[in-house]
Amino acid sequence: MQERIKACFTESIQTQIAAAEALPDAISRAAMTLVQSLLNGNKILCCGNGTSAANAQHFAASMINRFETERPSLPAIALNTDNVVLTAIANDRLHDEVYAKQVRALGHAGDVLLAISTRGNSRDIVKAVEAAVTRDMTIVALTGYDGGELAGLLGPQDVEIRIPSHRSARIQEMHMLTVNCLCDLIDNTLFPHQDD
């Protein structure tokens, strides 16, 4: 059991090292995309399923409340938090539309959709991205594996942050770290810390 525990930690560290080498440009582009949208008076819509839903909620909460330092609230909405809306849409046998309907209702040109999907193939996330495209929104996608169907929907203005792993647990861990990194970059760009 001890060796298995050490193997989990080692694999996680190796994935972080690989991501630290492969992803800085994509994360930087994503952060600047989010910052520019906020500076233009737009908002960020976020969605994901399971652990990805938790990451979407964490991002939105960090924007609305704060990340590590006090600052004004920033407009972000996690689309997976309203159980009444989600179950009303799903009850009409539109499971694939639970996020897309919200994107069409709430999204506007200049807004950003932060779409989080471990494999990039979740139908409801794919449909949300398709809806965002019709609303002239920019997409920031957090994926893993080969990026899945989601990667093929992205245009030149969009950003994919694809975790270099084929293990769901490692991808989800890196998605959380990436979300924290994005929050840090947004805060430090919009509200640079004053050195005392």
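Keep in mind that glycine also has a Cβ here, set from the backbone N, Cα and C atoms.
Every position carries its original residue.
From a predicted model like this one, the values you see are computed outputs, not experimental measurements.
According to Swiss-Prot, the protein carries these features:
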DOMAIN    34-196  domain 'SIS'
MUTAGEN   Ser52 to Phe  Abolishes stimulation of DnaA-dependent DNA synthesis
MUTAGEN   Arg71 to Gln  Reduces affinity for DnaA. Strongly reduces DnaA-dependent DNA synthesis
MUTAGEN   Pro72 to Ala or Ser  Strongly reduces affinity for DnaA. Reduces DnaA-dependent DNA synthesis
MUTAGEN   Leu190 to Ala or Pro  Abolishes interaction with DnaA. Strongly reduces DnaA-dependent DNA synthesis
MUTAGEN   Phe191 to Leu or Ser  Abolishes interaction with DnaA. Strongly reduces DnaA-dependent DNA synthesis
Mutagenesis positions compared (Ser52, Arg71, Pro72, Phe191) - the one with the fewest other Cβ atoms within 10 Å: Pro72
Number of other Cβ atoms within 10 Å of the Cβ of Leu190 (mutagenesis position) across all protein chains: 14
Integer Cα-Cα distance in angstrom, Ser52 (mutagenesis position) to Leu190 (mutagenesis position): 26
Structural state of Leu190 (mutagenesis position), classified by DSSP into three states: helix
In three-state DSSP terms, the structure that Arg71 (mutagenesis position) belongs to: coil
Pairwise Cα distance for Phe191 (mutagenesis position)/Arg71 (mutagenesis position) [Å, integer]: 7
Between Arg71 (mutagenesis position) and Leu190 (mutagenesis position): CA-CA distance (Å): 9
